Amino acid sequence: METPPVNTIGEKDTSQPQQEWEKNLRENLDSVIQIRQQPRDPPTETLELEVSPDPASQILEHTQGAEKLVAELEGDSHKSHGSTSQMPEALQASDLWYCPDGSFVKKIVIRGHGLDKPKLGSCCRVLALGFPFGSGPPEGWTELTMGVGPWREETWGELIEKCLESMCQGEEAELQLPGHSGPPVRLTLASFTQGRDSWELETSEKEALAREERARGTELFRAGNPEGAARCYGRALRLLLTLPPPGPPERTVLHANLAACQLLLGQPQLAAQSCDRVLEREPGHLKALYRRGVAQAALGNLEKATADLKKVLAIDPKNRAAQEELGKVVIQGKNQDAGLAQGLRKMFG
(Lines of atoms letter the chains of each structure in order from A and count residues from 1; the text may use other names and numbers.)
(Lines give C-alpha, C1' and ligand atoms only; values in the text may rest on other atoms or scores of the structure.)
Protein backbone atom coordinates (compact mmCIF):
# COMPACT_ATOMS: atom_id res chain seq x y z
CA MET A 1 0.00 0.00 0.00
CA GLU A 2 1.29 3.40 -0.84
CA THR A 3 1.95 5.24 2.43
CA PRO A 4 0.29 8.67 2.54
CA PRO A 5 2.40 11.71 3.46
CA VAL A 6 2.97 12.03 7.20
CA ASN A 7 0.75 14.66 8.82
CA THR A 8 0.06 15.60 12.41
CA ILE A 9 -2.85 13.65 13.87
CA GLY A 10 -6.10 15.40 13.14
CA GLU A 11 -4.64 17.69 10.47
CA LYS A 12 -7.02 18.34 7.58
CA ASP A 13 -5.92 17.83 4.02
CA THR A 14 -7.08 20.76 1.90
CA SER A 15 -4.58 20.35 -0.89
CA GLN A 16 -7.18 19.66 -3.58
CA PRO A 17 -10.68 20.90 -4.35
CA GLN A 18 -13.58 18.48 -4.29
CA GLN A 19 -13.66 18.29 -8.09
CA GLU A 20 -10.04 17.10 -8.19
CA TRP A 21 -10.78 14.47 -5.52
CA GLU A 22 -13.68 13.11 -7.56
CA LYS A 23 -11.50 13.00 -10.67
CA ASN A 24 -8.76 11.11 -8.81
CA LEU A 25 -11.34 8.71 -7.43
CA ARG A 26 -12.56 7.86 -10.93
CA GLU A 27 -8.97 7.37 -12.13
CA ASN A 28 -8.25 5.19 -9.13
CA LEU A 29 -11.26 3.05 -9.93
CA ASP A 30 -9.89 2.40 -13.41
CA SER A 31 -6.79 0.86 -11.85
CA VAL A 32 -8.66 -1.72 -9.80
CA ILE A 33 -7.97 -5.25 -11.03
CA GLN A 34 -10.89 -7.61 -10.62
CA ILE A 35 -10.57 -11.36 -10.82
CA ARG A 36 -13.54 -12.61 -12.79
CA GLN A 37 -12.80 -16.32 -13.05
CA GLN A 38 -15.95 -18.38 -12.56
CA PRO A 39 -15.73 -21.10 -9.91
CA ARG A 40 -16.48 -24.66 -10.86
CA ASP A 41 -18.52 -27.03 -8.80
CA PRO A 42 -16.76 -27.50 -5.46
CA PRO A 43 -14.64 -30.64 -5.10
CA THR A 44 -16.43 -33.50 -3.44
CA GLU A 45 -13.49 -34.43 -1.22
CA THR A 46 -12.35 -33.02 2.12
CA LEU A 47 -9.37 -31.09 3.36
CA GLU A 48 -6.04 -32.72 4.10
CA LEU A 49 -6.05 -33.06 7.88
CA GLU A 50 -3.16 -35.41 8.51
CA VAL A 51 0.46 -34.36 8.39
CA SER A 52 2.21 -34.84 5.06
CA PRO A 53 4.94 -32.95 3.10
CA ASP A 54 3.22 -28.03 1.37
CA PRO A 55 1.64 -22.98 0.73
CA ALA A 56 1.40 -20.70 -1.60
CA SER A 57 2.69 -17.55 -0.05
CA GLN A 58 0.10 -15.85 -2.11
CA ILE A 59 -3.32 -15.45 -0.45
CA LEU A 60 -6.11 -15.23 -2.91
CA GLU A 61 -6.58 -11.69 -3.80
CA HIS A 62 -9.65 -10.52 -5.56
CA THR A 63 -11.29 -7.12 -5.43
CA GLN A 64 -14.65 -7.90 -7.00
CA GLY A 65 -17.17 -5.31 -5.96
CA ALA A 66 -14.63 -2.60 -5.23
CA GLU A 67 -16.14 -0.16 -7.69
CA LYS A 68 -19.53 -0.52 -6.03
CA LEU A 69 -18.00 0.02 -2.61
CA VAL A 70 -16.20 3.17 -3.71
CA ALA A 71 -19.40 4.54 -5.22
CA GLU A 72 -21.09 3.97 -1.88
CA LEU A 73 -18.19 5.62 -0.09
CA GLU A 74 -18.51 8.64 -2.33
CA GLY A 75 -22.22 8.94 -1.67
CA ASP A 76 -22.39 8.00 2.02
CA SER A 77 -19.29 9.57 3.52
CA HIS A 78 -21.34 12.45 4.93
CA LYS A 79 -23.19 9.95 7.14
CA SER A 80 -20.17 9.10 9.28
CA HIS A 81 -20.39 8.68 13.03
CA GLY A 82 -18.15 11.59 13.92
CA SER A 83 -18.61 15.28 13.41
CA THR A 84 -18.28 16.35 9.80
CA SER A 85 -15.95 19.06 10.99
CA GLN A 86 -13.36 16.33 11.55
CA MET A 87 -13.52 15.22 7.93
CA PRO A 88 -10.82 16.43 5.54
CA GLU A 89 -12.31 18.84 3.06
CA ALA A 90 -10.56 17.10 0.19
CA LEU A 91 -9.05 13.64 -0.12
CA GLN A 92 -6.64 12.17 -2.62
CA ALA A 93 -6.82 8.83 -4.38
CA SER A 94 -4.00 7.68 -2.10
CA ASP A 95 -6.40 8.05 0.84
CA LEU A 96 -8.37 5.03 -0.42
CA TRP A 97 -7.20 1.50 0.31
CA TYR A 98 -8.84 -1.59 -1.16
CA CYS A 99 -8.56 -4.68 1.01
CA PRO A 100 -6.95 -7.30 -1.28
CA ASP A 101 -9.69 -9.86 -0.64
CA GLY A 102 -12.44 -7.36 -1.50
CA SER A 103 -14.06 -7.43 1.95
CA PHE A 104 -14.01 -3.64 2.41
CA VAL A 105 -12.74 -0.33 1.11
CA LYS A 106 -10.98 1.96 3.58
CA LYS A 107 -11.08 5.74 3.32
CA ILE A 108 -8.63 7.61 5.53
CA VAL A 109 -10.40 10.37 7.45
CA ILE A 110 -7.51 11.46 9.67
CA ARG A 111 -4.01 10.39 8.74
CA GLY A 112 -1.79 8.79 11.30
CA HIS A 113 1.89 9.43 11.75
CA GLY A 114 5.00 7.36 11.27
CA LEU A 115 5.51 4.41 8.96
CA ASP A 116 5.10 1.48 11.35
CA LYS A 117 1.92 -0.57 11.40
CA PRO A 118 0.65 -3.20 13.84
CA LYS A 119 2.03 -6.69 13.39
CA LEU A 120 1.98 -9.99 15.20
CA GLY A 121 1.84 -9.39 18.95
CA SER A 122 1.10 -5.66 18.75
CA CYS A 123 -1.33 -4.51 21.44
CA CYS A 124 -3.64 -1.99 19.74
CA ARG A 125 -5.87 0.57 21.42
CA VAL A 126 -8.84 0.96 19.09
CA LEU A 127 -12.30 2.50 18.88
CA ALA A 128 -14.82 0.96 16.47
CA LEU A 129 -18.23 2.48 15.72
CA GLY A 130 -21.13 1.48 13.51
CA PHE A 131 -20.56 -2.22 12.91
CA PRO A 132 -23.67 -3.78 11.33
CA PHE A 133 -23.21 -7.17 12.93
CA GLY A 134 -25.36 -8.32 15.82
CA SER A 135 -22.41 -8.38 18.20
CA GLY A 136 -19.74 -5.86 17.37
CA PRO A 137 -16.61 -4.90 19.28
CA PRO A 138 -17.02 -3.76 22.90
CA GLU A 139 -18.23 -0.19 23.32
CA GLY A 140 -15.61 2.44 23.99
CA TRP A 141 -11.86 2.09 23.66
CA THR A 142 -10.66 -1.50 23.47
CA GLU A 143 -7.25 -3.18 23.51
CA LEU A 144 -6.76 -5.95 20.94
CA THR A 145 -3.59 -8.00 20.45
CA MET A 146 -2.80 -8.81 16.83
CA GLY A 147 -2.83 -12.52 16.05
CA VAL A 148 -3.77 -13.52 19.59
CA GLY A 149 -6.94 -13.91 21.61
CA PRO A 150 -10.55 -15.03 21.29
CA TRP A 151 -11.61 -11.70 19.74
CA ARG A 152 -10.36 -13.01 16.40
CA GLU A 153 -13.10 -15.65 16.51
CA GLU A 154 -15.84 -13.01 16.54
CA THR A 155 -17.75 -12.06 13.39
CA TRP A 156 -16.00 -8.70 13.32
CA GLY A 157 -12.56 -9.96 14.38
CA GLU A 158 -11.07 -10.78 11.01
CA LEU A 159 -12.30 -7.54 9.46
CA ILE A 160 -10.77 -5.37 12.18
CA GLU A 161 -7.50 -7.29 12.10
CA LYS A 162 -7.18 -6.84 8.34
CA CYS A 163 -7.83 -3.13 8.66
CA LEU A 164 -5.43 -2.62 11.58
CA GLU A 165 -2.65 -4.25 9.56
CA SER A 166 -2.93 -1.30 7.14
CA MET A 167 -3.14 1.55 9.68
CA CYS A 168 -0.60 3.93 11.22
CA GLN A 169 -0.73 5.24 14.77
CA GLY A 170 -3.39 7.92 15.20
CA GLU A 171 -5.19 7.02 11.98
CA GLU A 172 -8.96 7.26 11.73
CA ALA A 173 -10.73 5.59 8.82
CA GLU A 174 -14.13 4.75 7.40
CA LEU A 175 -14.83 1.24 6.10
CA GLN A 176 -17.46 0.53 3.48
CA LEU A 177 -18.63 -3.08 3.58
CA PRO A 178 -20.30 -5.07 0.78
CA GLY A 179 -24.06 -5.13 1.19
CA HIS A 180 -24.02 -2.59 4.02
CA SER A 181 -26.21 0.37 3.12
CA GLY A 182 -25.90 2.23 6.41
CA PRO A 183 -23.26 4.75 7.44
CA PRO A 184 -19.68 3.55 7.00
CA VAL A 185 -18.02 1.78 9.90
CA ARG A 186 -15.44 4.00 11.60
CA LEU A 187 -12.24 2.64 13.12
CA THR A 188 -9.63 4.62 15.07
CA LEU A 189 -6.18 3.33 16.03
CA ALA A 190 -4.94 5.51 18.91
CA SER A 191 -1.73 3.61 19.64
CA PHE A 192 -0.06 0.22 19.48
CA THR A 193 2.96 -1.53 20.89
CA GLN A 194 5.69 -2.90 18.68
CA GLY A 195 5.09 -6.50 17.73
CA ARG A 196 7.56 -8.83 16.10
CA ASP A 197 8.22 -9.79 12.52
CA SER A 198 8.27 -13.50 11.75
CA TRP A 199 12.05 -13.54 11.39
CA GLU A 200 12.34 -12.41 15.01
CA LEU A 201 10.45 -15.44 16.34
CA GLU A 202 12.05 -18.65 17.55
CA THR A 203 11.44 -21.78 15.48
CA SER A 204 9.21 -23.28 18.16
CA GLU A 205 7.13 -20.08 18.28
CA LYS A 206 6.64 -20.07 14.52
CA GLU A 207 5.57 -23.70 14.48
CA ALA A 208 3.12 -23.19 17.35
CA LEU A 209 1.56 -20.13 15.70
CA ALA A 210 1.35 -21.96 12.37
CA ARG A 211 -0.50 -24.85 14.03
CA GLU A 212 -3.00 -22.40 15.52
CA GLU A 213 -3.57 -20.74 12.15
CA ARG A 214 -3.99 -24.10 10.45
CA ALA A 215 -6.55 -25.24 13.02
CA ARG A 216 -8.45 -21.98 12.69
CA GLY A 217 -8.37 -22.28 8.89
CA THR A 218 -9.84 -25.77 9.01
CA GLU A 219 -12.65 -24.57 11.29
CA LEU A 220 -13.47 -21.74 8.89
CA PHE A 221 -13.40 -24.09 5.89
CA ARG A 222 -15.80 -26.50 7.56
CA ALA A 223 -18.04 -23.55 8.45
CA GLY A 224 -18.28 -22.62 4.77
CA ASN A 225 -15.80 -19.72 4.81
CA PRO A 226 -13.04 -20.66 2.32
CA GLU A 227 -11.89 -17.05 2.08
CA GLY A 228 -11.17 -16.81 5.80
CA ALA A 229 -9.63 -20.28 5.76
CA ALA A 230 -7.28 -19.32 2.94
CA ARG A 231 -6.16 -16.28 4.90
CA CYS A 232 -5.29 -18.48 7.90
CA TYR A 233 -3.46 -21.02 5.75
CA GLY A 234 -1.54 -18.22 4.06
CA ARG A 235 -0.44 -16.76 7.40
CA ALA A 236 0.69 -20.19 8.58
CA LEU A 237 2.65 -20.70 5.39
CA ARG A 238 4.39 -17.34 5.67
CA LEU A 239 5.55 -18.31 9.14
CA LEU A 240 6.86 -21.71 8.03
CA LEU A 241 8.49 -20.43 4.85
CA THR A 242 11.01 -18.54 6.99
CA LEU A 243 12.33 -21.81 8.43
CA PRO A 244 15.40 -23.48 6.88
CA PRO A 245 14.68 -26.01 4.10
CA PRO A 246 13.17 -28.47 3.72
CA GLY A 247 10.81 -27.08 6.34
CA PRO A 248 8.22 -28.98 8.36
CA PRO A 249 5.88 -31.45 6.63
CA GLU A 250 2.90 -29.27 7.60
CA ARG A 251 3.77 -27.03 4.67
CA THR A 252 2.52 -29.68 2.27
CA VAL A 253 -0.80 -29.97 4.09
CA LEU A 254 -1.21 -26.19 4.13
CA HIS A 255 -0.55 -25.89 0.40
CA ALA A 256 -3.04 -28.67 -0.32
CA ASN A 257 -5.70 -27.08 1.87
CA LEU A 258 -5.05 -23.66 0.38
CA ALA A 259 -5.62 -25.16 -3.08
CA ALA A 260 -9.04 -26.43 -1.95
CA CYS A 261 -9.97 -22.91 -0.83
CA GLN A 262 -8.74 -21.37 -4.07
CA LEU A 263 -10.85 -23.76 -6.13
CA LEU A 264 -13.96 -22.81 -4.18
CA LEU A 265 -13.12 -19.13 -4.65
CA GLY A 266 -12.79 -19.50 -8.42
CA GLN A 267 -9.00 -19.12 -8.59
CA PRO A 268 -7.89 -22.22 -10.52
CA GLN A 269 -4.55 -20.70 -11.53
CA LEU A 270 -3.55 -20.14 -7.91
CA ALA A 271 -4.93 -23.56 -6.98
CA ALA A 272 -2.77 -25.23 -9.63
CA GLN A 273 0.30 -23.39 -8.32
CA SER A 274 -0.43 -24.48 -4.75
CA CYS A 275 -0.76 -28.08 -5.93
CA ASP A 276 2.53 -27.79 -7.80
CA ARG A 277 4.26 -27.02 -4.51
CA VAL A 278 2.72 -30.08 -2.91
CA LEU A 279 3.68 -32.36 -5.78
CA GLU A 280 7.25 -31.07 -5.83
CA ARG A 281 7.67 -32.63 -2.39
CA GLU A 282 5.24 -35.54 -2.73
CA PRO A 283 4.57 -36.53 -6.38
CA GLY A 284 1.94 -39.10 -5.43
CA HIS A 285 -0.17 -36.82 -3.24
CA LEU A 286 -3.70 -37.86 -4.28
CA LYS A 287 -5.57 -34.76 -3.19
CA ALA A 288 -3.06 -32.44 -4.82
CA LEU A 289 -3.26 -34.42 -8.08
CA TYR A 290 -7.04 -34.34 -7.98
CA ARG A 291 -7.24 -30.62 -7.18
CA ARG A 292 -4.71 -29.76 -9.84
CA GLY A 293 -6.75 -31.78 -12.31
CA VAL A 294 -9.87 -29.82 -11.37
CA ALA A 295 -7.94 -26.55 -11.68
CA GLN A 296 -6.54 -27.46 -15.10
CA ALA A 297 -10.02 -28.38 -16.33
CA ALA A 298 -11.32 -25.01 -15.15
CA LEU A 299 -8.50 -23.33 -17.06
CA GLY A 300 -9.38 -25.30 -20.20
CA ASN A 301 -6.18 -27.36 -20.11
CA LEU A 302 -8.01 -30.62 -20.71
CA GLU A 303 -4.99 -32.77 -21.54
CA LYS A 304 -3.24 -31.78 -18.31
CA ALA A 305 -6.47 -32.29 -16.38
CA THR A 306 -6.90 -35.76 -17.87
CA ALA A 307 -3.31 -36.70 -17.03
CA ASP A 308 -3.66 -35.69 -13.37
CA LEU A 309 -7.01 -37.40 -12.91
CA LYS A 310 -5.76 -40.61 -14.53
CA LYS A 311 -2.81 -40.58 -12.09
CA VAL A 312 -5.29 -40.41 -9.22
CA LEU A 313 -7.25 -43.37 -10.61
CA ALA A 314 -4.06 -45.33 -11.23
CA ILE A 315 -3.30 -45.07 -7.51
CA ASP A 316 -6.90 -45.31 -6.30
CA PRO A 317 -9.14 -46.86 -9.00
CA LYS A 318 -12.27 -46.47 -6.83
CA ASN A 319 -11.84 -42.74 -6.24
CA ARG A 320 -15.35 -41.55 -7.09
CA ALA A 321 -14.49 -37.83 -7.14
CA ALA A 322 -11.76 -38.42 -9.72
CA GLN A 323 -14.05 -40.66 -11.79
CA GLU A 324 -16.77 -38.02 -11.89
CA GLU A 325 -14.36 -35.20 -12.70
CA LEU A 326 -12.71 -37.22 -15.46
CA GLY A 327 -16.16 -37.86 -16.95
CA LYS A 328 -16.81 -34.11 -16.97
CA VAL A 329 -13.48 -33.49 -18.67
CA VAL A 330 -14.26 -36.07 -21.38
CA ILE A 331 -17.62 -34.40 -22.07
CA GLN A 332 -15.97 -30.98 -22.07
CA GLY A 333 -13.43 -32.21 -24.60
CA LYS A 334 -16.12 -33.62 -26.88
CA ASN A 335 -18.01 -30.33 -26.74
CA GLN A 336 -14.86 -28.45 -27.64
CA ASP A 337 -14.21 -30.76 -30.58
CA ALA A 338 -17.80 -30.42 -31.79
CA GLY A 339 -17.61 -26.65 -31.55
CA LEU A 340 -14.33 -26.59 -33.44
CA ALA A 341 -15.72 -28.86 -36.18
CA GLN A 342 -18.79 -26.67 -36.56
CA GLY A 343 -16.63 -23.58 -36.82
CA LEU A 344 -14.47 -25.17 -39.50
CA ARG A 345 -17.53 -26.19 -41.52
CA LYS A 346 -18.81 -22.64 -41.46
CA MET A 347 -15.41 -21.35 -42.46
CA PHE A 348 -14.81 -23.72 -45.37
CA GLY A 349 -18.34 -24.91 -46.21
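Placed from the backbone N, Cα and C atoms, the Cβ positions cover glycine too.
Every residue here is the original one, so none of the noted swaps is modelled.
What Swiss-Prot annotates here:
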MUTAGEN   Lys287 to Ala  Abolishes HSP90AB1 binding; when associated with A-291
MUTAGEN   Arg291 to Ala  Abolishes HSP90AB1 binding; when associated with A-287
Most crowded position, judged by CB atoms within 10 A, among Lys287, Arg291 as mutagenesis positions: Arg291
Arg291 (mutagenesis position): secondary structure state under DSSP, collapsed to three categories: helix
